[in-house]
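Colleague: Grabbed the feature section from Swiss-Prot, which reads as follows:
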- 163-327: domain 'Helicase ATP-binding' (DOMAIN)
- A176, P177, T178, S179, S180, G181, K182, T183: ATP binding site (BINDING)
- D275 to N: In emb25, ise2-2; embryo development arrested at cotyledon stage, abnormal PD regulation end development (MUTAGEN)
- 424-620: domain 'Helicase C-terminal' (DOMAIN)
Amino acid sequence: MNTLPVVSLTASSSFKFFHFPSLHRSLSHSPNFSFTKSLILNPNHLSFKSTLNSLSPSQSQLYEEEDDEEEEEEDEDDDDEAADEYDNISDEIRNSDDDDDDEETEFSVDLPTESARERVEFRWQRVEKLRSLVRDFGVEMIDIDELISIYDFRIDKFQRLAIEAFLRGSSVVVSAPTSSGKTLIAEAAAVSTVAKGRRLFYTTPLKALSNQKFREFRETFGDDNVGLLTGDSAINKDAQIVIMTTEILRNMLYQSVGMASSGTGLFHVDAIVLDEVHYLSDISRGTVWEEIVIYCPKEVQLICLSATVANPDELAGWIGEIHGKTELVTSTRRPVPLTWYFSTKHSLLPLLDEKGINVNRKLSLNYLQLSASEARFRDDDDGYRKRRSKKRGGDTSYNNLVNVTDYPLSKNEINKIRRSQVPQISDTLWHLQGKNMLPAIWFIFNRRGCDAAVQYVENFQLLDDCEKSEVELALKKFRVLYPDAVRESAEKGLLRGIAAHHAGCLPLWKSFIEELFQRGLVKVVFATETLAAGINMPARTAVISSLSKKAGNERIELGPNELYQMAGRAGRRGIDEKGYTVLVQTAFEGAEECCKLVFAGVKPLVSQFTASYGMVLNLVAGSKVTRKSSGTEAGKVLQAGRSLEEAKKLVEKSFGNYVSSNVTVAAKQELAEIDNKIEILSSEISDEAIDKKSRKLLSARDYKEITVLKEELREEKRKRAEQRRRMELERFLALKPLLKGMEEGNLPFICLEFKDSEGREQSVPAVYLGHIDSFQGSKLQKMMSLDESFALNLIEDELAADEPGKPNVKPSYYVALGSDNSWYLFTEKWVRTVYRTGFPNIALALGDALPREIMKNLLDKADMQWDKLAESELGSLWRLEGSLETWSWSLNVPVLSSLSDEDEVLHMSEEYDNAAQKYKEQRSKISRLKKKMSRSEGFREYKKILENANLTVEKMKRLKARSRRLINRLEQIEPSGWKDFMRISNVIHESRALDINTHLIFPLGETAAAIRGENELWLAMVLRNKALVDLKPPQLAGVCASLVSEGIKVRPWRDNNYIYEPSDTVVDMVNFLEDQRSSLIKLQEKHEVMIPCCLDVQFSGMVEAWASGLSWKEMMMECAMDEGDLARLLRRTIDLLAQIPKLPDIDPVLQRSAAAAADIMDRPPISELAG
């Protein structure tokens, strides 16, 4: 691994700019934050405020609507929420003193007097000048000073340090807050790369963001030097700078993993920018970012731009280990300081106190309780006043109330107070306008709430006459260009500076709103959280309507990362001196809950690496089968494929494996330290050590007396141990035939008992299946015969060796299914008792197998990953997690309290009773001997020695418990991704897409490897079906829509509206495909693969109608779908149709039909213009 310096801009460092800790150590961020108490202005009273208050609902009502969850899908391939940059707010708030000086303490922007267009042209001229210098004098002309000279302002230190690292040839990881200027680093790298005549790829997670970067880079570098590649756009793809989505780059890298081959799209590429690299934590798309880092040729420099995260050092360490020399640059300082506010019905106050470390006293729950108590005090009857007066010495003033809570408010009263403090939207907007805190992005977590909010406040006039005229003109131009994209219901609010922005709007309309907002012509945008996704739309204020949101039928709380992501929209660099984030009182959360989340801090990046059909096929496929041979072996075209071992090495390079390997190293180091400590402590309590201490502390006479008693006590304890062992063996001998005899007939319930790793007694009821010998030929028996850890030793019964009829014994293993849906493998040692009752071993239905056989077969299907729970000389106790199929059986195992003692069938022999009686007598003898010792002269000093020894024993127990937990953790760690990879490989093998042994790829596999989608194998199966050839283009579009409609919904509040029904041909085709889908699902379930196979005809009629030529107005007339949802479905369908002509081994007739359908459908207002 490359251990490289970590560059961290902090105030605590003794060196001004550099730290050099290990990459594995967490960085200590000490940002600068100057807390400024906001001046509270008296807003101008609005004449219509009382009317608005009567019309406007509380904000909490906007997100409490039933069945109104937000669909967070912006593009067909980019349909997950974006994880934007967020800053370490909690650290900033706690650090209210501005320690730094010089350049670090402020950001200086010297804005020239030219217009924005003139400045961009001037920068473009400077870029061309640098290119000319390099052509004339060589690449030595490129240095940090030349690069930063193209800018009209002084750049920040973290930007300089990152650019210098890039110029040294390192890959760079940059972690910094939102709007801090990370894009400038990528831009400088692009200038350097272009000047050398080489190429740079810039990747983003969203097509909308790619389009935005495309426009920005063309303004700086010129149209000829910048290209665009997304799922449905290819503009100037051979340009020196190419903007693309991450999936496009990943697909390029599949062609030649680890090589910058001239035969791939990476020819002449020197650098790749991974923007928004914190998407690596995205549960559905994070794998793509990891794949790019893993597959990228090592000679290509990576520039990874990330939001503020908790573990940037781990990210940089991982990239350094698998890709090469990597440097980390971090900054936690926001260029525009952020102040947190809290909105209630009657006020808008700073959320925090003046020190920035606690909630503002006037917002605390105690303050609200005090206010309510004062009101109750004034209103109560005279008797209550007298009681209060007597307790307080006759003084009933408010000052005395401050110091007492004799009658605290109940929970219901507190909730009532909270509800009374919930502001209406107009209340908060009125305060924002009065305090000059606009423009604002107002986050509401469902689209219906956003639209309703616009209507509730559309009587506010936030624009002056000049601004209103500009909006009218812009709206007029937009209507001429895109008449169908105008949102008529939003026009009134728009002319007053108010708009909504969410996934239910058309992309063209959203772009129009974004443009107006950037121009300052929209003052408030009510938006869902998708707007926090990296689009260049900063505001002065971000309002967050709630700390929780609906997900299905339940409410879920926002995480700190989500909060910071939205808060990061506040504060416009070069425009605002500070930004504001306003949190709002709701019926569910108050200021104190808000503070907890603000101080929670950001969470670390977590690997979401999972295998897919496309990954397996592209990594493993070798020679391929074709219909027409071209000279070699008939029907085959030879091509090198990777072995499973080679593929495994690639998969095991994931970020998750890197982090877990660090955990493994740290755990093994800690285990070694624990073993060393236990060894030292053991020596301190050995007989020799205690004897040595006794000689030192006791007199000769006392030492002799104590020693004699100790020897007697030791001998009696030895006898007690013998009796205990005799009891165990007698119990062992009683259990063995009992368990053996219960392997036929009904399945009895038993109780297993053991101590867990913390030393706590655990009892588990279970249903008994039988002795391990009854599992003849099973996977379990084979595993146990090969694994030495399951070996059992013969137990020599020395006490009974001379007695006739007392043979030597050996423990046996048995199997049971616990009530906790876990399999247990155990010996007689762990059985507490056996019960008469159990499962009747009778078939549940005619022809079914018996329950015992069913459960044995279920166990045989398991992965055999057993965990050891406890061990002894009489054998160990093992546990294996059950499956969904065993869960229903485990539900029938009763709890122990429902089983009576009378139901027990374990009865002990006379020999056991005799041994138990002798054991009891021996314990009494030991007790008497201890009392005798306690009365001896030297016992007081000796007791101190024993107490210290006992403390040491307890410490050793804790260390051993920690050791067991670490060992269990290490046993659970396995390479992430590989198990899924092999499961998917098995599905591919059985479906005849790829022979996993010979790496021979079949036509089905070729198609699946080339296609883009959630389940590539399923899409390939459908598109290769000959039945599709006879479909007309609109019908084919309808069938394709059924494959990509996941997540699209009708809106439940549109009861009287409708959607177009699909034609009978489309319905019949979808029904025909259902059998094929069911077969694939069964195959996936067999191999535990859980990748959805979408097939839903519900919206096919809408797509078929659009492909048949219906106008947008006809489509949307009384439509039960939001226009944004319909547009997204149509674009997904177009994307799939556009792939078909490029896929291998697809019928040419189908390819022509797909191309025709895509061409017909790609028309306004859903067509997307890139430039």
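Residue numbering: from 1, along the chain as shown.
The backbone N, Cα and C atoms fix where each Cβ goes, glycine too.
Could you place these features in context, so I can see how deep they sit and what lies close by?
Modeller: DSSP assigns S179 (ATP binding site) to coil in the three-state reduction, outside any helix or strand. For S179 (ATP binding site), other Cβ atoms within 10 Å of its Cβ number 22.
For D275 (mutagenesis position), the number of other Cβ atoms no farther than 10 Å from its own Cβ, over all displayed protein chains, is 23.
Each residue in the domain 'Helicase C-terminal' (424-620) has a pLDDT score, and their mean in this model is 88.
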Colleague: Count, for each of the binding-site residues A176, S180, G181, the other C-beta atoms lying within 10 angstroms of its own C-beta, and report the residue with the smallest count.
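Modeller: Checked A176, S180, G181; of these binding-site residues, fewest Cβ neighbours within 10 Å: G181.
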Colleague: Work through the binding-site residues one by one (T178, T183) and point out the residue whose CB has the fewest other CB atoms within 10 angstroms.
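Modeller: Counting other Cβ atoms within 10 Å of each of the binding-site residues T178, T183, the minimum falls on T183.
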Colleague: Measuring Cα to Cα, how many angstrom lie between S179 (ATP binding site) and D275 (mutagenesis position)?
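Modeller: Checking the Cα atoms of S179 (ATP binding site) and D275 (mutagenesis position) gives a distance of 13 Å.
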Colleague: Just to verify a number: CA distance, K182 (ATP binding site) to D275 (mutagenesis position), in angstrom, no decimals.
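Modeller: Here the two Cα atoms lie 9 Å apart.
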Colleague: When DSSP is mapped onto helix/strand/coil, what comes out for D275 (mutagenesis position)?
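Modeller: Looking at the DSSP assignment, D275 (mutagenesis position) belongs to neither helix nor strand, so coil.
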Colleague: Which whole-number value in Å describes the distance between the Cα atoms of S180 (ATP binding site) and D275 (mutagenesis position)?
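Modeller: So the Cα of D275 (mutagenesis position) lies 14 Å away from that of S180 (ATP binding site).
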Colleague: Roughly how many Å lie between the Cα atoms of P177 (ATP binding site) and D275 (mutagenesis position), rounded to a whole value?
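Modeller: The separation of the Cα atoms works out to 13 Å.
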Colleague: Once the chains shown are all counted, how many other Cβ atoms turn up within 10 Å of the Cβ of K182 (ATP binding site)?
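Modeller: Other Cβ atoms within 10 Å of K182 (ATP binding site): 27.
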Colleague: Rounded to a whole angstrom, what is the C-alpha distance between T183 (ATP binding site) and D275 (mutagenesis position)?
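Modeller: So the alpha carbons of T183 (ATP binding site) and D275 (mutagenesis position) sit roughly 8 Å from each other.
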Colleague: Measure from the Cβ of P177 (ATP binding site) and count the other Cβ atoms within 10 Å, all protein chains considered.
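Modeller: Other Cβ atoms found within 10 Å: 26.
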